[in-house]
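Database features, via Swiss-Prot:
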type	residues	note
BINDING	K28, 33-37, L52, S56, 95-97, 201-203, 229-231	GTP binding site
DOMAIN	270-327	domain 'FF 1'
DOMAIN	592-767	domain 'pG1 pseudoGTPase'
DOMAIN	1249-1436	domain 'Rho-GAP'
MUTAGEN	L1396 to Q	In ENU mutant Arhgap35-D34; mutant animals show hypodysplastic kidneys and neural tube closure defects; the number of ciliated cells and cilia average length are drastically reduced in the proximal tubules. Results in loss of activation of GTP hydrolysis
MUTAGEN	S1472 to A	Reduces phosphorylation by GSK3B by 50%. No effect on polarized cell migration
MUTAGEN	S1476 to A	Abolishes phosphorylation by GSK3B. Reduces phosphorylation by MAPK. Affects polarized cell migration. Increases RhoGAP catalytic activity
MUTAGEN	T1480 to A	Abolishes phosphorylation by GSK3B. Reduces phosphorylation by MAPK. Affects polarized cell migration. Increases RhoGAP catalytic activity
MUTAGEN	S1483 to A	Abolishes phosphorylation by GSK3B. Reduces phosphorylation by MAPK. No effect on polarized cell migration
Amino acid sequence: MMMARKQDVRIPTYNISVVGLSGTEKEKGQCGIGKSCLCNRFVRPSADEFHLDHTSVLSTSDFGGRVVNNDHFLYWGEVSRSLEDCVECKMHIVEQTEFIDDQTFQPHRSTALQPYIKRAAATKLASAEKLMYFCTDQLGLEQDFEQKQMPDGKLLVDGFLLGIDVSRGMNRNFDDQLKFVSNLYNQLAKTKKPIVVVLTKCDEGVERYIRDAHTFALSKKNLQVVETSARSNVNVDLAFSTLVQLIDKSRGKTKIIPYFEALKQQSQQIATAKDKYEWLVSRIVKNHNENWPSVSRKMQASPEYQDYVYLEGTQKAKKLFLQHIHRLKHEHIERRRKLYLAALPLAFEALIPNLDEVDHLSCIKAKKLLETKPEFLKWFVVLEETPWDATSHIDNMENERIPFDLMDTVPAEQLYETHLEKLRNERKRAEMRRAFKENLETSPFITPGKPWEEARSFIMNEDFYQWLEESVYMDIYGKHQKQIIDRAKEEFQELLLEYSELFYELELDAKPSKEKMGVIQDVLGEEQRFKALQKLQAERDALILKHIHFVYHPTKETCPSCPACVDAKIEHLISSRFIRPSDRNQKNSLSDLNIDRINLVILGKDGLARELANEIRALCTNDDKYVIDGKMYELSLRPIEGNVRLPVNSFQTPTFQPHGCLCLYNSKESLSYVVESIEKSRESTLGRRDNHLVHLPLTLILVNKRGDTSGETLHSLIQQGQQIASKLQCVFLDPASAGIGYGRNINEKQISQVLKGLLDSKRNLNLVSSTASIKDLADVDLRIVMCLMCGDPFSADDVLSPVLQSQTCKSSHCGSSNSVLLELPIGLHKKRIELSVLSYHSSFSIRKSRLVHGYIVFYSAKRKASLAMLRAFLCEVQDIIPIQLVALTDGAIDVLDNDLSREQLTEGEEIAQEIDGRFTSIPCSQPQHKLELFHPFFKDVVEKKNIIEATHMYDNVAEACSTTEEVFNSPRAGSPLCNSNLQDSEEDVEPPSYHLFREDATLPSLSKDHSKFSMELEGNDGLSFIMSNFESKLNNKVPPPVKPKPPVHFDITKDLSYLDQGHREGQRKSMSSSPWMPQDGFDPSDYAEPMDAVVKPRNEEENIYSVPHDSTQGKIITIRNINKAQSNGSGNGSDSEMDTSSLERGRKVSAVSKPVLYRTRCTRLGRFASYRTSFSVGSDDELGPIRKKEEDQASQGYKGDNAVIPYETDEDPRRRNILRSLRRNTKKPKPKPRPSITKATWESNYFGVPLTTVVTPEKPIPIFIERCIEYIEATGLSTEGIYRVSGNKSEMESLQRQFDQDHNLDLAEKDFTVNTVAGAMKSFFSELPDPLVPYSMQIDLVEAHKINDREQKLHALKEVLKKFPKENHEVFKYVISHLNKVSHNNKVNLMTSENLSICFWPTLMRPDFSSMDALTATRSYQTIIELFIQQCPFFFYNRPISEPPGAAPGSPSAMAPTVPFLTSTPATSQPSPPQSPPPTPQSPMQPLLSSQLQAEHTL
């Protein structure tokens, strides 16, 4: 307590009196000098507590109140302040003034009657209970303010503040004021109290007044002056603290700050506080709808708010808040305005998009037009009050419609004008686009595939550039190119179909030979549709290869009209017509052909089958489902490793019918097991109804777990596997050929390819395997096939509706999805007819593999391809089968007006006349035709039924007698099928009362084939014996002697006399006049006694075959050959054959002659038949001089039309092909990839071995290659066509043999030709186990080649080149450098880098041609090799990139040199030297030649 009091005592207290001019208005003017404001600011400095108005005119009552208390001074209260030395002090402030009575306007009378000057100088003030003064409003309302009394009612004044007003006061003279102040000062000075002069209102001060005041102060001793402004709160505290310093001498002297410097500090403080307050407001207030009371309450506790209110007051704070609110509202309105203006163009586009409607309307008229639009209210809103920004619509955020009064603003009018301009520009751009497109369509220079860079100069002009960007024209050009390319492709595909006869005559397979492709070039080369794709050779190549694939492998999926293939349409029509209750029961039967299930046999001993089955199952889903091309298939595997004669190891069980078989081997013993098992399986089903195992698709796979692709044992296994695959006519896959791995490295892609092949086989079986045999004729009397062309301009419904709507139409009993049964009255009896409706491409495969009594062939009269396919089909149909041609037209008027329709109708009718067929035309526009239209044709079929069945029976007897028939039907008998297993639809060929064949017959083998095959197997006696025995059995499956029931003999000329009525009543002849020779030209020297059962000569007539005429009575009709023709040297020259021929020479010519094909009877069929004599059956792999010689010898003596098909008058074609293939296969097979050369008399230890065995680090180049290249560069660089012209095969073989014996062989001394040396060098690379460019690198090379930028492409290729194995890289560098040198002499040798790449890329790369992708990628391979040759210095010698010859930098030809497909001239032409022969035409299919073709040049 004592301490507190001591501390209180220590706080000094000062009583300060503020004096200055006072009095009436006469003395002081209209306002005072600011004493009250100065006191107010010092005592209560907060802006809200500061009052500017303090009146001195009071009423008597106010004067007498406790605040004034009848005194002429005011007590302002007590103030605590901390001075500069941090010492706190208290100050009591008193203001000496003079109050004026509001009645008399004279000073109020008070207790002290002295004048103001004396009263103001008083140092003792007393006024009992006098209250502290706040403001004028306090007077009379003292209770509403704080009531604080003057302490003790008295004060002793310690100092005076003498105020001088330096502003320009109203009605006041400053000099008079100064006189008053001077007198007052003199009076104050008498008190000896400190005095400080305070200049008030300096914010409005007059410079002269301030200067005079300072002059006055200077005239007085130690009189200090402080410049202040109470309103601006400048130096107010400084005035009082200065006086306190004078009062208390112990305190330091206060520094007096000039007014303007102090004002600057105060302004900075206020500005800082304002910025902080504005930041606070912007942070708190986000919505323009906020109000001040709520916001001020939120800010009450914020220092920023408190500081600003203290300095500037609440009103200014509120004013700033309102300004912020106004700004937020303005920003909000502007945002809404921008949104509305942004939506306005969209509204214009939606409501007035038509330029014609608004082109000449002003904005005002357009506004009226907008109101009439149906969707006006969707875009605009009409407000009751305007303008829109002054209404509550601005806060309606859900309504985004545009206020309609916005249209009256200038921005809206500008947007409307912009909209008009946009519409006008769009119209112009559309006109430019149309004009550009018309230019494209009419310009003769725009052809499919022409690059934009070449076309631009022909079609662009300045107007086009003015209105549209070039990218737009490029886009239009690209779309136009796509259209014309698609159209050109469609037209080219139609062209290929129009030449269907050519493709079927050439008998193309998966690897067509270059000679056959040359024929395609010759025939199609002049067609405009062929030339149209000149710049798209890769696409044209792909279309040709795709069409070849279709011809070779016709399915619904490969059909050019897919998915609108006729077969699919027919299946849908028939399935929708008939609901078969038996379908449910058929799901579990053996005849189920559901392609969603794959049954696969895996054959291999010693655990091979089981291991592969486990690997395949690992690739399946949990429920044994396998995904192929995105579709799920159920996969059922049956691994077999034991004796297949045992039921447990049988290929087929009551619940498992195989669709294919994978045969595995890894040794000679396991290969022998495969051969024995296949033989046993085929023998067990040979004479049975379900003999489809004979044609089960097989795939032979060499298992090599180590992944070793070298070594003599592996090569021997590969070679033997290829020989066995050739014998069995199955696919062979080995680890080096297609990336096949086994064990952990099984190739899922290859497994998928195998399964796809099985699916294709099943689909083909769906079309042809459901027919019954002759034995089933009790159920079906006739089998008719109706052929339709896919893609014809008529609906299959029009053709089938009369059939399906007939009441006699029933579902086929065999469950075929393409067949129906008809019961029609033909003659005196009703006949059951099985009508199969198929596409032409499906019908090709059944012409000789299925019993068909007649064909109804449809074609469109206005489509060339339709009639072309019909001609191709009829070429291979026997002339005893009746044909009904049906032409579909658009009506009689169309026929008269359309030359094509008229020509095709005429041609169809002429074909029918020449083949003695029937012809009719049906307008598609007329009501549907009736079945009665075909009644005459059905009568012809009935008349020829017996001879057709007898002929088919004989053909199948010959077929059953030789199980070595190729699993893939011969193209001559039908369309060739890739990996298909079309079964013979006939199940039994014998009468039901006995078996024609005996399964345990033992027949001798062919010794010559045996010996040859033994040599091939390299001394493997066990396998040699098995294969020789197997081969002999395959070739000698003739029926043993049988004892049939006594046949009922009859004279065929009597029973079949109707066949010889061609000269009566216009009946058509159905048999050719050429002699009928047995199709199986059996050689008694090759066969044992059972031969007599079939072809033993008879005394008067020879039984050719027997037909079950009436199965219920067991009668056998024996058809005899009354006039057997001479063999004309075409047989084997045996005595028995010559004797038989001698017996027949003098016999009378029979009216019955052997059936021939329609091609021999009709001049309009087989127009490309001449090409058949030029080529052998099969691909280039099967071509060779020995086979050619054999075919030439076999065809000698045949003249005329039959010369093109000698087998038809000699022997059964299937047996002949088998024997010929066996002889051919005794030669060296053509594996892929090709292993080393294996010849019967010479085994090389240099050629055909891995590259690493013939090079060393010291000599990285094989010495043979080095010798060859040195010889060629020394003598052959000027040789025309070097590397393109093949050398003599025997000389190349001799060269290799001699070098193999002596590595120091001197080529110059031996006098070998340059072409021989060049061919031997190419042969060296062809015979390498792996190509010089490794397969693993070829993929990277192709990816690098796809880069468009030329320089980047070359650098990418160079990086791939660095990854080559060292040996391969060195040899490749050596060879490419040599070829580069050869190309530099192209003016002489005519071998440019392009020509050299065409010759060398198959040798160096040897790609796999088993897929369409590989075939179509050949252009990339050739171009890659060409780039290596061209840029040899860059790739191998770090030289800069050079420009290719004949191409400007950056030109398309420089970027990607092209190789023409089916063109006779290279893409890059080189000038020929004067008087030199023209360049040798490049082989059209050279880009498609595989490594085997290269080997063929060397053998």
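Glycine is no exception: its Cβ is also placed from the backbone N, Cα and C atoms.
Original residues fill every noted site, and no substitution is shown.
Annotated features, which come from Swiss-Prot, shown on the structure.
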| residue | record | CB count, 10 Å |
| --- | --- | --- |
| K28 | GTP binding site | 24 |
| K35 | GTP binding site | 25 |
| L52 | GTP binding site | 11 |
| Q96 | GTP binding site | 24 |
| C202 | GTP binding site | 28 |
| A230 | GTP binding site | 26 |
| L1396 | mutagenesis position | 25 |
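According to DSSP, A230 (GTP binding site) is assigned to coil rather than to any helix or strand. Reduced to three states, the DSSP call for K35 (GTP binding site) is helix. Cα of K35 (GTP binding site) to Cα of L1396 (mutagenesis position): a span of 116 Å.
Summarising model confidence by region, the domain 'FF 1' (270-327) averages a pLDDT of 91. Of the recorded residues, K28 (GTP binding site) and L1396 (mutagenesis position) place their C-alpha atoms 123 Å from one another. A separation of roughly 124 Å, to the nearest angstrom, links the Cα atoms of Q96 (GTP binding site) and L1396 (mutagenesis position). When the domain 'FF 1' (270-327) is classified with DSSP, helix, strand and coil residues number 47 helix, 0 strand, 11 coil.
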